[in-house]
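As recorded in Swiss-Prot, the features of this protein are as follows:
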type	residues	note
MUTAGEN	Trp21 to Ala	Causes telomere shortening
MUTAGEN	Lys71 to Ala or Glu	Causes telomere shortening, but does not impair interaction with the telomerase RNP
MUTAGEN	Asp86 to Ala	Causes progressive telomere shortening and cell senescence
MUTAGEN	Asp166 to Ala	Reduces ability to dimerize and causes telomere shortening
Amino acid sequence: MPKVILESHSKPTDSVFLQPWIKALIEDNSEHDQYHPSGHVIPSLTKQDLALPHMSPTILTNPCHFAKITKFYNVCDYKVYASIRDSSHQILVEFSQECVSNFERTHNCRITSETTNCLMIIGDADLVYVTNSRAMSHFKICLSNISSKEIVPVLNVNQATIFDIDQVGSLSTFPFVYKYL
């Protein structure tokens, strides 16, 4: 009898919670004025949602709350500059001072300490557009290698917590979404 591979098993995933949402989020908000932040592209979460994310229907039914931190680039003025990914793309992200402070008080550890490749819950996020020079100064990354555009979207996250502390890396590489815009 021939071996049958179901569509759900044709592409290996490292988490059932990670779904592709970054590219769609950018495309849905591309009509927005790029010089002003778009308001709450990822909805805010309540304290109950953040305290018990495994039991929150708000979190579990919205895939844009799930992300993995792929790399930390810089820490400046209590803001953390990093990149996150979904199941197919990466995007640059800025964790606000309030987000970093709340995360570190809740988890009794630095947000940059052993959280790379952990499954995170994010909320209350805006989409801001930054120039290549601002990205270079904050992220210490040259966007000309990633995107031909002069300004690129960056996710400004105001809420974050850990969903799964296991640091499961992936053998696959995940391109920045900027290549597809």
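Cβ atoms here come from the backbone N, Cα and C positions, even for glycine.
Shown on the structure are the features that Swiss-Prot records.
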residue : record               : Cβ neighbours (10 Å)
Trp21   : mutagenesis position : 20
Lys71   : mutagenesis position : 15
Asp86   : mutagenesis position : 23
Asp166  : mutagenesis position : 10
Could you measure between Asp166 (mutagenesis position) and Asp86 (mutagenesis position) for me? Cα positions, answer in whole angstrom.
16
How many whole Å apart are the CA atoms of Asp86 (mutagenesis position) and Trp21 (mutagenesis position)?
7
Alpha-carbon spacing, Trp21 (mutagenesis position) to Lys71 (mutagenesis position), which is rounded to whole Å:
19
